[in-house]
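Lifted from Swiss-Prot, the feature list:
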MUTAGEN   I38 to A  Decreases interaction with INPP5D/SHIP-1; when associated A-6
DOMAIN    118-231  domain 'C-type lectin'
MUTAGEN   R137 to A  Reduces binding to HLA-E
MUTAGEN   M163 to I  Has no impact on the affinity for HLA-E
MUTAGEN   S172 to A  Has no impact on the affinity for HLA-E
MUTAGEN   D200 to A  Has no impact on the affinity for HLA-E
MUTAGEN   Q212 to A  Reduces binding to HLA-E
MUTAGEN   R215 to A  Reduces binding to HLA-E
MUTAGEN   S223 to A  Has no impact on affinity for HLA-E
Amino acid sequence: MDNQGVIYSDLNLPPNPKRQQRKPKGNKNSILATEQEITYAELNLQKASQDFQGNDKTYHCKDLPSAPEKLIVGILGIICLILMASVVTIVVIPSTLIQRHNNSSLNTRTQKARHCGHCPEEWITYSNSCYYIGKERRTWEESLLACTSKNSSLLSIDNEEEMKFLSIISPSSWIGVFRNSSHHPWVTMNGLAFKHEIKDSDNAELNCAVLQVNRLKSAQCGSSIIYHCKHKL
């Protein structure tokens, strides 16, 4: 045995197919694990995105009114407009009509003071009568027509107190007293005899009466004298 030499040789055995397949097994498992992790991450991202979109829709839904709410709001708005228009119609139109009626009534009162118990504007009230104090000088007949156009008569004197009052207002004015001649009596516009004394009655040309400073006197009917009108209430 000592004489026999020990022979060392390298055995070149063919590779074992099973071992060759086992080596890549670890790599394959790691790849599969990585793929699973990626897939799981993608699923998580997708789920998170869906949750975010769902929450966003929820928030938007909370902020925006639904279709029935919009309809109700629109109906309420229309009702409010109708009510406002009705209020304006009820308040404005009657007030306008009332104002027109008042203006018409005022004109009627001014033209026909006897029917309402008040004197027209710019007239003076004294002892249940209205007096228009004229500033124009006219003849007796012109003064008579001017007072008639004002729904009144030429100034008449009922008593001494009224004469004093009128003398304070105006020193001189025509009165509604006349005569046909010096041989006829003095009469009023109603044809009644005038009882107060009239000065200068002897002059045949002076057939119309004038109030002058607390007394009555005769004057020519064609003279231009201030006139006053009287209207009994």
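From the backbone N, Cα and C atoms, a Cβ is placed for every residue, glycine too.
All features noted in Swiss-Prot, drawn onto the structure.
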residue: R137; record: mutagenesis position; DSSP (3 states): strand
residue: M163; record: mutagenesis position; DSSP (3 states): helix
residue: S172; record: mutagenesis position; DSSP (3 states): strand
residue: D200; record: mutagenesis position; DSSP (3 states): coil
residue: Q212; record: mutagenesis position; DSSP (3 states): strand
residue: S223; record: mutagenesis position; DSSP (3 states): coil
Other CB atoms within 10 A, centred on S223 (mutagenesis position): 14
Distance [Cα-Cα, Å, rounded] between R215 (mutagenesis position) and S223 (mutagenesis position): 18
Long-range Cβ environment of D200 (mutagenesis position), under 8 Å and at least 6 residues apart: L206, K217, S218
From mutagenesis positions R137, M163, S172, Q212, the one whose Cα lies nearest S223 (mutagenesis position): R137
By Cα-Cα distance, the member of mutagenesis positions R137, M163, Q212 nearest S172 (mutagenesis position): Q212
Whole-number Å value for how far M163 (mutagenesis position) lies from Q212 (mutagenesis position) (Cα to Cα): 9
Rounded distance in angstrom between the Cα atoms of R137 (mutagenesis position) and M163 (mutagenesis position): 20
Position of peak Cβ density within 10 Å, selected from the mutagenesis positions S172, Q212: Q212
